[in-house]
Structures are given as structure tokens and as C-alpha cells.
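Structure, as C-alpha cells:
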Amino acid sequence: MDTSLAEEVQQTMATLAPNRFFFMSPYRSFTTSGCFARFDEPAVNGDSPDSPFQQKLAALFADAKAQGIKNPVMVGAIPFDPRQPSSLYIPESWQSFSRQEKQASARRFTRSQSLNVVERQAIPEQTTFEQMVARAAALTATPQVDKVVLSRLIDITTDAAIDSGVLLERLIAQNPVSYNFHVPLADGGVLLGASPELLLRKDGERFSSIPLAGSARRQPDEVLDREAGNRLLASEKDRHEHELVTQAMKEVLRERSSELHVPSSPQLITTPTLWHLATPFEGKANSQENALTLACLLHPTPALSGFPHQAATQVIAELEPFDRELFGGIVGWCDSEGNGEWVVTIRCAKLRENQVRLFAGAGIVPASSPLGEWRETGVKLSTMLNVFGLH
């Protein structure tokens, strides 16, 4: 295939180097420099302070402080399956920046990179994906499982290496209020994305989470767009899917917090392409918790795997023809004081030289339509396709 991939972006500052971590959120936005130590310990059982993951994390923070790093942070990504190696590291230093100023500078960015797509492949193809959805929907109508999240990929090969810093600027310009991230990986690649979903933020003893489940495509007409949002809010199918997520999260968080506040009904939030049902959680964590114990407790939520978790992940393993790896995982940071912020690794891409892999998923329940879920994942993929100029 010989598709044009032109980047019409604006530059006011140098782009981020591919070996630097970048995280932009309403709570804290920062970049990092250098690498003190990589940390690939699997996050399995990471919700326990006594787990190997948490014990080794604490030891690494102590080492960093002993070497003169005053306020060490652990940054990076944890895969969908926490039994797999983590992609985390402690940088030598970090630098805060203004989210508002970065939003403005990204809109003014003028540097361009022209690339050609030489190959583009959907994994799986549409017919196979729709068969997967039909099978999963049938299973969710049985006592075995209530919800399954199925995903698909797009692999793209370009004629030259891709500048992740240029893409990051365009991603921010197009998705200014998302949780934007750029994660350097040990293999030389980069995980880049604009997540709409906060898994866990912890500041002192207070924590928050805003799970998303249930979505609808935005419309260009303002009246039709609002109608689409209202239909989503009234959708029995989407409300059921959303409630499976929030109920599961409430059950596990109650035991780990002295306070927990959860609205009885979801609200609407938007991205440039989608409406989402969202429920904001607020709470006060027990004293032994840190941002990563709580993030690992929740991850993966039923919004990324399904419910019940074990049955849903078994269906995913049987139906999806690929390993999700970091997709559907979590991205963020945690400091040595237990504060941190972790978002769900969606609306994202993995880049390495001239190779790109995009990811999107959808929650499957008995009322799911195979064609409808193909289209929904297509809208979700459009977030990153738009960044590449492939509408």
C-alpha cells in the first residue's frame, strides 16, 4: 500500500527525545532525564506491601536516595497481564511543566515529517473480529461470564523511522485534556498515547479513580452530538456494562479504604471522538497503601478485561490472536512517599523505528452487535490514526 502519511504540525520548541518519559495530567505534568535503574519485576500481587514487587520497589527507592536522588519516582508501564515483566524505571531527575502552557505550545508547533505507509494490516480482519464478538456475546449470556473486553490491532509499516516527539506534539494538540504519555521502552521503542481514563491517583491519604465503560461516537452537529450523549446515558446495555465495572471496583476498594464515595449513577465525559459513561470514585486510603498497591489492586478492571476477571481473561486468551503486552495495561508514576497517578493504556500506539502498532478494545455483553463493536473500536483507533494523519 502506498498511502501518504503527512504530518502538518507546528513547532515552537524542540521535540521530546525518544529516551525521555513524559506524562501530562491535570494533577501533575512532568518529563524525566536519564535512567538510574530499570525495574522489570512483574506486578503480580503488587497490591500487597509484602509482595516481591513492592519489596523490590522499596529497595530501589532506598538505593536511589542513597545515591543522592532526593525525591525518586518510578515511571513507566505495567502490562495488561501483570505476570509479565514491567516496563518501569527510576529516572535520574524529573522536571515539572505547565499543562496549560504545553497545550498552547502544541497548538503552535510547526515542524513537519512526511512519511509513506508501505503496509497496513488489521489484526484480526473484520470478519474474524465480528465472529469473536458473536462468540463472546453468546458466552456472556451464560452463567460463565458477564462481560468480556475484546480488542484488535492495526500494524503499520512506514518508509522511514518515525519521530515520536513530533507525534507527541500533534497528539497533545488534538487531545489537549487527555492523560498524554510518552514512555521509552527497553527495546528502543516508545509507548505513546492519549488515555481518557484515570485508574488511580493518590495524593497523601486521598485517592480517586474515574472508570469508563460504555461509549458512543461524537457527532459533528452540536444538537445531534448532545442527543448521542443522552442516548448513551439512557442505554440499558451501556449502563449494565458500566455497572459491572463500578460494582467490582467498589467491592475491592472498600476493604482498603476508611472512606469511599461513589455516585449512584454515571455521568458523561467526552473526548474529541467519543462520549463515555464515567463514575468518579473518591476515598481515603488505609495507612499502608501507596499509589501502586491500589493501582495493582484495581488492574485490570472489568473495563479492560471483563467480569468475572478469571473467566473473562480465559475467553480473551482463547479468542484474541495476539498478546496484548503493554496494551490495556497502565501507565504512570509513583514516588517514594506513596503518591502517584496511573492511567489505563488505551488510545495508544507502540512505535519502534518504522513500525507502529495501534490498539483498541470494546466491552462485550449479551446485547453487543458484532458490526457495532467493529465500528466502536474503529472510532477508538481513530484517536491515534488522526495523529498520524490517517483518518
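Numbers here mean position along the shown chain, with the first residue as 1.
Here the Cβ of each residue, glycine as well, is placed from N, Cα and C on the backbone.
Modelled residues match the original; the substitutions are not represented.
Taken from Swiss-Prot, the feature Mg(2+) 1 binding site covers Thr140, Thr142, Val145, Asp146, and the record attributes it to experimental evidence. Within 10 Å of the Cβ of Asp146 (Mg(2+) 1 binding site) there are 21 other Cβ atoms, across all protein chains.
Residues or ranges marked as active site, proton acceptor by Swiss-Prot: Lys147. DSSP assigns Lys147 (active site, proton acceptor) to a strand in the three-state reduction.
Counting only residues at least six positions away in the same chain, the Cβ atoms of Ser215, Thr273, Leu274, Ile346, Arg347, Ala360, Gly361, Ala362 sit under 8 Å from the Cβ of Lys380 (isochorismate binding site). According to Swiss-Prot, the feature isochorismate binding site maps to Gly214, Ser215, Glu241, Ala303, Arg347, Gly361, Lys380, an assignment based on experimental evidence.
The Cβ neighbour count for Glu241 (isochorismate binding site), using a 10 Å radius and every protein chain shown, is 28. Per Swiss-Prot, the feature Mg(2+) 2 binding site maps to Glu241, Glu376.
Sequence-distant neighbours of Ala303 (mutagenesis position) (same chain, six or more apart, CB under 8 Å from its CB) are Val149, Glu197, Pro211, Leu212, Ala213, Val245, Val344, Gly363, listed in sequence order. In the three-state DSSP scheme, Ala303 (mutagenesis position) falls into the coil class. According to Swiss-Prot, the mutagenesis experiment Ala303 to Thr carries the following note: Loss of mutase activity.
According to Swiss-Prot, the mutagenesis experiment Leu304 to Ala carries the following note: Loss of mutase activity.
Secondary structure at Phe327 (mutagenesis position), taken from DSSP and collapsed to helix, strand or coil, is coil. Among the mutagenesis entries in Swiss-Prot is Phe327 to Tyr, noted as: Loss of mutase activity.
Using CA atoms as reference points, the recorded positions Thr142, Val145, Asp146, Phe327 were checked against Glu241 (isochorismate binding site), and the closest is Asp146. Ranked by how many other Cβ atoms sit within 10 Å of their Cβ, the binding-site residues Thr142, Arg347 place Thr142 at the bottom.
When the alpha carbons of Thr140 (Mg(2+) 1 binding site) and Lys147 (active site, proton acceptor) are compared, the span between them is 6 angstrom.
Around the Cβ of Leu304 (mutagenesis position), the number of neighbouring Cβ atoms within 10 Å comes to 30.
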